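A.B. asks: The following block contains the structure, expressed as structure tokens.
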Amino acid sequence: MICASKITMLGLLVMCTLGGVLGKVDIRQTTANKAFMETMRADGYEVVHPFQIRDKNERIGIDTRNYFLKAQEHYSHVTIVIRSNQLGRLKLVLERNNFIFLNQTAFHKLDADGERVIQNRVENCYYQGTVGGEESSFVALSSCNGLRGVISFANGTTFGIWPLDGGDRNSRRHPHILYKSEWSQEAKCGSSMAHAVGQRRMKKHVHKHRSHHHEHNKKRDVSKRTKYVEVALIADYEFMKARGLHDLDAISYMLESLNIADSMLSRDLNIRLSAVYVELWTDVQRIDLWEDIERTLSGVVDYASGHIYHIQKDASILFTAGSFANQEVSNAAIRSICTARSAVIVKGVEQFATHWNGELLAQSIGHLLGLEHDTTACSCEPSPECVMRQQPGRVGGGGGSPFSWQFSKCSVARMHGIWQDGNIQCLLNKPFQVSELRECGNGVVDGSEECDCGSRENCQDPCCDPLTCTLRPHAQCAAHHKCCHRCELRKAGDTCRSSKSPCDVAEQCDGKSGDCPPDGHLIDGTVCGTDGQCWRGNCSDSHQQCQKLWGREARVAEPVCFEQNTKGAEYANCGQRQADGTYHPCQIEDTRCGTLHCHSGSITPIDSSLKAFTFHFTENSHQIQCKSIASAAVGLTSDGTNCASGRVCVAGSCVEMSSVSSATACPTNNLALLCSGHGHCTTTARCVCFNGWSGVACDIRSNSSTYQGSMGFGEEGSGGSSQKSSERKTIMIPHLNIGTTLETATLFAILLGFGVFLLLCLVCLMLCYRRRSVVEIPKPSDEKDEESPDRQIKFGNMPSYREEKRKRKSNKKIYGALNRITEADERDSTSLRSRDSAGGSQQLVDRRNGAPVVVGGIRDPYAGEHIYAESSSNHLTRQFRGINSDGSYPLRSFGSWRSSAPISPASSSGQLTDVSTATTPLRLNKIGKFLKTLQSDDESPSPFSDHQSFTTGIGIGARLEQMQFGGGGDEELSAVEADHDVGSNTESSRGCEEPMDPGSWDSPTLVNGASSSSTSNNYNFRQSPSLFSDPFKLEMTNSMHN
């Protein structure tokens, strides 16, 4: 009865509409019409006659084929008008979907005869558009055999359109059924059960896939670029049986569903779907259909990997008519796009309403990309339901659930983060461009290529062979790798990608691969800035946003300013509509995410081209200033800004953080805290430890750390798990290191540098010391000229000191005093030698005529020199001036006297000045008294001038020698004691014990036994042996003799 009443009503409507034109056609008896009408409610549809408007408002039929060009080519742009009693006049502005499939798309059918190519040409008659250009409406339909598709509005009201059999499709009066669409059965998504498994699987594939692409497709904002998902459509045997094994009907159903899903994804996510392969099973079921949809999905993955592996695709989609447990109608592997596990299974829930399958397909593609189900906090105003809902179909409560074609703001925010992470670079190429890319020499590394430096003529990579696109034998990596230097892998720890913001982290090479690790950042919600938090690797801080707009003194305005956003005015709103340019008023809970209001700062914006508003009002006797920018691009509060506890702003809405940011499981030893509560977690599941903590899970106390918190980072309280590999390493954030703790490598470098500095200082000191130690005192010029290279030094008979040693042992006290005298004597000798060297250019002067005295052709270097310490023999000689000589001038010598200049007898009374004899050891008991005598004589020296005084001096020397060796040991002891009392230790203080009688020196002792009566002119006198050995005197004596 119900069916009969429906058919009767349908017949009445059709007859009233068509009149006598179609009165002869009994559309109630058509099998297709009867099957469709059985699914309609009596009051939920109406018959309409759509028509097409072409140029110059010409009204034609609904056939969109362009017969002027090709019979099977449809117009790119069409406009369909539908007059409805309920909706009024609907003007559908449509554009052909040129990406749904291409000429290269292969349509295959598998039957008992094997695999065959479907010969019938598939027409592209699939359109997308809006109602009257209103962006808040949704239209997707096909026009191959009448109009068949969906028309939806922003409030969730959805209508389906279906063509009736009969009549002329080229006429303007072809009947269609316009009906209100709602879900008629329970339907759930099965992907939630596979979420955890799929996510773990995806993490293993992300880095492997990116290692081939992310170095060339560098991280960049691709949210505005169109992405293309190439899919392989498979219709299993159960699905084909439900459609009577009609090839074109099955293909049309799948393409209509794909067209609707493509329209949803392209509007909000800028993703296009394209069928690159279509396969129909018309003989047997090639995979097992289990009640467990997850197990069935595994069979789809195995089939796609084993049978259609040669098809270059991003995902495989199976349409089936099988039934699964728990009313599950779809399933997909979470975040598996561009991998071998990228597969979707969709049940054909409605035979005539393809838009329900289109919604399921769009949701499944979202799961492949990484989108999760929306929570109750996510909305897509004004539509009550969003695409990523967990339960698409619900029955009860006065009707079914509405059709959803909008993605929530949570899903849009998640997808934007996925694009920023750069994990889906495979979607940037257009369909069928893979064959062009996957060839050696195009400069892009793809497939099994190890490198690709372009053509042989243009290759600049010394590590890559341009002919085979493989590494050269000596190379470990290629030049395009971030962790490669001169064809060798960079050592572990080298930074290959620096941080770009306070919420970003620097990646380091691992020393095993030339690829830089995946780009990661601190997880969303990490505190940063003045009052901000991390969002997609950047710090979202309203204070900093105000400072960028109004200057450094600007701050966020009072909360009352944000309440103005509910007005939807130009200066206070939650966004601008693209269709008519009007502004969205904010909901009360979203006011903080609308127009950003600031106060203070400059009067006008820093960017003078921006249109700004400033208004003041008083509240509770308090003056409040609100400054805003009338530009949605820069005037709205930035995404990721904290708007409430655990909530963030996304596209003008305040949503829960957990609904827009995927949870990341970082290693920890406390399940309640990420990174053990001592660090921050990154999107790559690694920990950045606080100062004083280290280890994979930041659970080890240490004196140093790779992180010192800046930017006001606080500890997170969200949970996490520790089910991560021990291979994870604590990484470093260089720009956040503002403390005093240094790295071990830094300390080692400082220590090494300090050691090198000390070594250089030591070398410099050694060089300076060596230079100073080799300085030689130059000899006087006259000594250099007079010295003969053949000169020999003769020492003669050296005295024996054995007796002296014996005496030293017997009386150490005496010899101790003598040693002190010896040291003083050596110092005086050194001083005398220096004076002699300095006066080497002086000459002996004859007092009689002032002429210099030359002895043996050599000028005496000591003639006329002032005597610093005169010997006792010379002092006594001056007392006996009556002694005559044989006419020779006595010359001062050390150890002997000689004369070479004749002196006349008349001059015997003259005096010879500045002449000294060698020192002779004297009795020491009268040293003090003799010292006073020498001092008085030094002040008024008296020269002797005759030979007699000269000979007398000789006698004195002999007598002094006799006195020295003739005295007893007691006298020597008393002399030493006297010397000790006086305190003198110089040669000038060595005097005689008492004055001696000059008459006792009549017979001087001559050298070599010569008698005193000898008349020889050259006298060589032997000086008495001294108690002290003076090598300087010995050297000078020999030089004088020679």
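Glycine is treated like the rest: Cβ placed from N, Cα and C.
Original residues throughout; no substitutions modelled.
For reference, Swiss-Prot lists these features for the protein:
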DOMAIN    227-431  domain 'Peptidase M12B'
DOMAIN    437-524  domain 'Disintegrin'
DOMAIN    662-699  domain 'EGF-like'
MUTAGEN   Asp461 to Asn  In ay64; sex myoblast migration defects
MUTAGEN   Leu471 to Pro  In ay46; sex myoblast migration defects
MUTAGEN   Cys477 to Tyr  In ay17; sex myoblast migration defects
MUTAGEN   Asp504 to Asn  In ju160; axon guidance defects
MUTAGEN   Cys509 to Tyr  In ju159; axon guidance defects
MUTAGEN   Ser628 to Leu  In ay47; sex myoblast migration defects
A.B. asks: Given the mutagenesis positions Cys477, Cys509, Ser628, which lie within 10 A of Leu471 (mutagenesis position) by CA-CA distance?
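C.D. replies: Correct set: Cys477.
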A.B. asks: How big is the gap, in Å, between the Cα of Asp461 (mutagenesis position) and that of Cys509 (mutagenesis position), rounded to a whole number?
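C.D. replies: Asp461 (mutagenesis position) and Cys509 (mutagenesis position) have their Cα atoms 20 Å apart.
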A.B. asks: Please identify, among the mutagenesis positions Cys477, Asp504, Cys509, the one with the smallest Cα-Cα distance to Ser628 (mutagenesis position).
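C.D. replies: Checking each of Cys477, Asp504, Cys509 against Ser628 (mutagenesis position), the shortest Cα distance is to Asp504.
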A.B. asks: May I ask for the distance between Asp504 (mutagenesis position) and Cys477 (mutagenesis position), taken between their Cα atoms and rounded to an integer number of Å?
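C.D. replies: On Cα coordinates alone, these residues lie 27 Å apart.
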A.B. asks: What Cα-Cα separation, expressed in whole Å, is found between Cys509 (mutagenesis position) and Cys477 (mutagenesis position)?
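C.D. replies: The Cα atom of Cys509 (mutagenesis position) is 13 Å away from the Cα atom of Cys477 (mutagenesis position).
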A.B. asks: Does DSSP put Cys477 (mutagenesis position) in a helix, in a strand, or in coil?
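C.D. replies: DSSP call for Cys477 (mutagenesis position): coil, neither helix nor strand.
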A.B. asks: Let's see if you can do this one: DSSP helix, strand and coil counts over the domain 'EGF-like' (662-699), in that order.
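C.D. replies: Split by secondary structure, the domain 'EGF-like' (662-699) comes out as 4 helix, 9 strand, 25 coil.
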A.B. asks: Name the secondary structure element type, per DSSP in three states, that contains Leu471 (mutagenesis position).
C.D. replies: strand
A.B. asks: Do any residues at least six apart in sequence from Cys477 (mutagenesis position), in the same chain, have a Cβ closer than 8 Å to its Cβ, and if so which, in order?
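C.D. replies: Cys477 (mutagenesis position) has long-range Cβ partners Cys463, Leu471, Cys483, Cys484, Cys487, Glu488, Leu489, Ser513, Gly514.
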A.B. asks: Secondary structure at Ser628 (mutagenesis position) (DSSP, helix/strand/coil)?
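C.D. replies: The three-state answer is strand.
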A.B. asks: Count the other Cβ atoms sitting within 10 Å of the Cβ of Asp504 (mutagenesis position), across every protein chain shown.
C.D. replies: 21
A.B. asks: Looking only at Leu471, Cys509, the mutagenesis positions on record, which one has the least crowded Cβ, with the fewest other Cβ atoms within 10 Å?
C.D. replies: Leu471
A.B. asks: Output the one of Asp461, Ser628 that, of all these mutagenesis positions, has the highest number of other Cβ atoms within 10 Å of its Cβ.
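C.D. replies: Highest number of other Cβ atoms within 10 Å: Ser628.
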A.B. asks: Per DSSP, Asp461 (mutagenesis position) is which: helix, strand or coil?
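C.D. replies: Once the DSSP labels are grouped into three classes, Asp461 (mutagenesis position) ends up as coil.
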